[in-house]
Amino acid sequence: MSVTTPRRETSLLSRALRATAAAATAVVATVALAAPAQAANPYERGPNPTESMLEARSGPFSVSEERASRFGADGFGGGTIYYPRENNTYGAIAISPGYTGTQSSIAWLGERIASHGFVVIAIDTNTTLDQPDSRARQLNAALDYMLTDASSAVRNRIDASRLAVMGHSMGGGGTLRLASQRPDLKAAIPLTPWHLNKSWRDITVPTLIIGAEYDTIASVTLHSKPFYNSIPSPTDKAYLELDGASHFAPNITNKTIGMYSVAWLKRFVDEDTRYTQFLCPGPRTGLLSDVEEYRSTCPF
């Protein structure tokens with residue numbers, strides 16, 4: 001018959017305690033390893049980005065369209081809403097055309113951005129001659145329309161806490177104005193912007209300004225660069241100047257505008273740091289590049 005001595009009992013107890021401690025440590029380690037996955041960005045949408053994916057004419061999401069009738073739109077001239085078909089919630093962006101322009105001049109950008117996981121409205125303004133501050137009010141009205149008056153297919157896909165604006169020319173000026181009035185916006189992207197006001201020191205919204213080297217209507221010397229310089233440095237901001245481009249570069253499909261607009265919106269509307277790699281340090285400039293100049297307040 002086997003007899004267990006007090007010393008052996010102590011040894012067995014020590015082994016049991018060590019085994020329990022080891023098991024507990026393993027559980028803690030497993031939980032710690034799983035924690036990053038559980039704490040993943042809830043706004044992250046789509047696959048890991050690549051340069052070729054961002055340069056393509058469309059992104060990973062299939063897109064549907066909805067017409068916003070001029071007669072049903074309150075405060076702006078109607079437009080077209082582009083949204084991902086996949087059921088989920090997304091940030092929402094309103095885009096304004098420039099002076100004398102219509103939504104057709106920015107339609108390519110609306111559809112392209114939507115294909116990367118956003119709900120986008122490309123608007124018509126009340127008149128094609130509307131000035132920048134009027135366009136700011138209309139961009140704001142368009143955001144409200146998507147949240148309250150669009151179909152349920154659109155409304156149910158929008159995260160109302162993640163809104164942004166874009167615009168070309170005077171629409172870009174309107175974008176700056178609205179960004180100065182609505183600090184709750186997540187991002188602003190003025191495209192070859194025009195505005196008589198040159199100082200935007202009250203903007204705290206992350207802002208990407210895209211200018212054009214050969215713009216003779218809103219020259220970068222008188223518009224884009226002073227706008228960028230006036231935004232206070234604590235604000236996340238970037239300035240990208242298109243090489244050899246004119247004022248109307250945003251009116252036709254442009255891979256550089258598309259790529260960096262999407263990257264900016266992903267980084268700041270979706271808080272998706274996977275896109276920081278395209279903004280910091282940013283694109284190559286100079287010979288054989290589509291970008292004449294790039295500067296920013298990196299790191300973001």
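Glycine is treated like the rest: Cβ placed from N, Cα and C.
Spatially close to Ala68 (mutagenesis position) yet at least six residues away along the chain are Gly78, Gly79, Thr80, Ile81, Ile121, Ile123, Ala142, Tyr145, Ala150, judged by Cβ distances under 8 angstroms. For Ala68 to Val, Swiss-Prot lists a mutagenesis experiment annotated as follows: Increases activity on pNP-butyrate.
Annotated poly(ethylene terephthalate) binding site per Swiss-Prot: Tyr99, Met170, Trp194, in sequence order. Note: Met170 (poly(ethylene terephthalate) binding site) has non-local neighbours Ser96, Gly98, Tyr99, Asp130, Gln131, Pro132, Arg135, Trp194, His195, i.e. same-chain residues 6+ apart with C-beta under 8 A of its own C-beta.
In sequence order, Phe76, Gly77, Ser134, Gln138 are the residues of the chain that are 6 or more apart from Asn126 (mutagenesis position) and have a CB within less than 8 Å of its CB. While the structure shown retains the original residue, Swiss-Prot records the mutagenesis experiment Asn126 to Ile with this note: Increases activity on pNP-butyrate.
Per Swiss-Prot, mutagenesis Ser169 to Ala is noted as: Abolishes activity. In the structure as shown, the Cβ atom of Ser169 (mutagenesis position) sits within 10 Å of 30 other Cβ atoms.
Taking all protein chains in view, 18 other C-beta atoms sit within 10 angstroms of the C-beta of Glu292 (Ca(2+) binding site). According to Swiss-Prot, the Ca(2+) binding site annotation covers Glu213, Asp243, Glu292, on the basis of experimental evidence.
Summarising the environment of Asp215 (mutagenesis position), the number of other Cβ atoms within 10 Å of its Cβ, over all protein chains shown, is 24. In Swiss-Prot, a published mutagenesis experiment is listed as Asp215 to Ala, annotated Abolishes activity.
Residues or ranges marked as active site, charge relay system by Swiss-Prot: Asp215 (among others). Asp215 (mutagenesis position) carries neither a helix nor a strand DSSP state and counts as coil.
Non-local contacts of His247 (active site, charge relay system) by the CB criterion (under 8 A, 6+ apart in sequence, same chain) comprise Ser169, Thr192, Ala212, Asp215, Thr216, Ile217, Ala218. Taken from Swiss-Prot, the feature active site, charge relay system covers His247 (among others).
Cβ atoms within 8 Å of the centroid of the Cβ atoms of Glu213, Asp243, Glu292 (the Ca(2+) site) belong to the same-chain residues Ala212, Tyr214, Glu241, Leu242, Gly244, Ala245, Asp290, Val291, Glu293, site residues excluded. Taking every pair among Tyr99, Met170, Trp194, the residues recorded as binding poly(ethylene terephthalate), the greatest CA to CA distance is 9 Å. DSSP assigns Ala68 (mutagenesis position) to a strand segment in the three-state reduction. Counting Cβ atoms from all protein chains shown, Tyr99 (poly(ethylene terephthalate) binding site) has 19 others lying within 10 Å of its own Cβ. Secondary structure at Met170 (poly(ethylene terephthalate) binding site), as computed by DSSP, is helix.
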